[in-house]
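Encoded as structure tokens, the structure appears first; notes follow it.
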Amino acid sequence: MTTGKGKILILGATGYLGKYMVKASISLGHPTYAYVMPLKKNSDDSKLQLLKEFESLGVTIFYGELSEHDKLVAVFKEVDIVISTLAVPQYLEQLKVIEAIKEAGNIKRFVPSEFGNEVDRVRALPRFQAVLDNKKKIRRATEAAGIPFTFVSANSLTAYFVDYLLHPRQKSEQVTIYGSGDAKAVLNYEEDVAAYTIKAADDPRAANRVLIIKPPKNIVSQLDLVSSWEKTTGSTLKMTHISEQEIIKLSESINFPENIHASILHNIFIAGAQLSFELTQDHDLEASELYPNYNYTSVDEYLKICLVNPPKPKLATYAQPST
């Protein structure tokens, strides 16, 4: 039985964002596939349980390495859309994915792993800029290969950064403010990022465009976030400020991967990079405008979730820079 919807393959399906992507694809009615690394004897039990859950939802699972070119080509010929949610250490491995997509010749849309800042229009401190540069390499390689694409700029993930900034699971009354706390950022709930991505990946309007997820209710500063959390909990938080100069110094002096974390905090919450450019009609699509009937979770609504049962996000992983 055919649904008329594109067959979607997720790379990195068992990772943090990949899990959301698989479930969004299923819920939106797409035949859904996952390409995952072969299981080992010491594979994590949680991964095994997740794969069983995927299978129970009807997900078709392929096992293989990204280095297995012929296997990738064969798998890609079975689907219409490839969405990568590979982690930072694997970004450049997507060059192998691009080569396989090019040879397969049937993929209608490729969404490379980004889901952060708009890499072509922001600059960052060196440690974070290196991450952005790798994403740019994948964009250029995708374009050069002539593969239909949608690049997704998700800005910041709500569950991840609310946990990092407000510590709702620990019920902490102390928070750290980076810089003045006034710079605006965009926080989007992971479920919404996945839903918008799946919608755009099978939408002709989003072909060869940048999807920027920037809903108006999710544009907040650190001080806005603290104020909203105080109203939600009825408590008063004690704020400690770290200056821009201190953050820059930390990004230059502390060990990996904390130096990348410092660079990211500077870029988002001090430089305000996510609000530093205007969207263009011929290049960009704003997700909440493209899909006005989709009810996204606002930051304030997410904080109410945290009051009852705060999610536990997974910390991001980064590749050790070569020397």
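Along the chain as shown, residues are numbered 1 onward.
Keep in mind that glycine also has a Cβ here, set from the backbone N, Cα and C atoms.
For 14-17, 36-47, 88-90, 113-115, LYS135, 155-157, the entry in Swiss-Prot reads NADP(+) binding site, with the evidence type similarity to another entry. Within the same chain, no residue at least six positions away from ASP44 (NADP(+) binding site) has a Cβ under 8 Å of its Cβ.
Residue density at VAL88 (mutagenesis position): 17 other Cβ atoms are found within 10 A of its Cβ, drawing on all protein chains shown. The note that Swiss-Prot attaches to the published mutagenesis VAL88 to Phe is: Confers some eugenol synthase activity; when associated with I-91.
Swiss-Prot lists TYR91 to Ile among its mutagenesis entries, and the accompanying note reads: Confers some eugenol synthase activity; when associated with F-88. DSSP classifies TYR91 (mutagenesis position) as helix under the three-state reduction.
In sequence order, TYR91, PRO112, SER113, GLU114, GLY116, VAL119 are the residues of the chain that are 6 or more apart from LYS135 (active site, proton donor/acceptor) and have a CB within less than 8 Å of its CB. Taken from Swiss-Prot, the feature active site, proton donor/acceptor applies to LYS135, supported by similarity to another entry.
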Between THR14 (NADP(+) binding site) and VAL88 (mutagenesis position), find the distance joining the two CA atoms and give it rounded to the nearest Å.
14
Could you say whether, by DSSP, ASP44 (NADP(+) binding site) belongs to a helix, a strand or a coil region?
coil
Near VAL36 (NADP(+) binding site), how many other Cβ atoms are within 10 Å of its Cβ?
20
Over all shown protein chains, what is the count of other CB atoms within 10 A of the CB belonging to GLU114 (NADP(+) binding site)?
23
What does the structure give for the C-alpha distance between VAL88 (mutagenesis position) and SER156 (NADP(+) binding site)? Integer Å is fine.
15
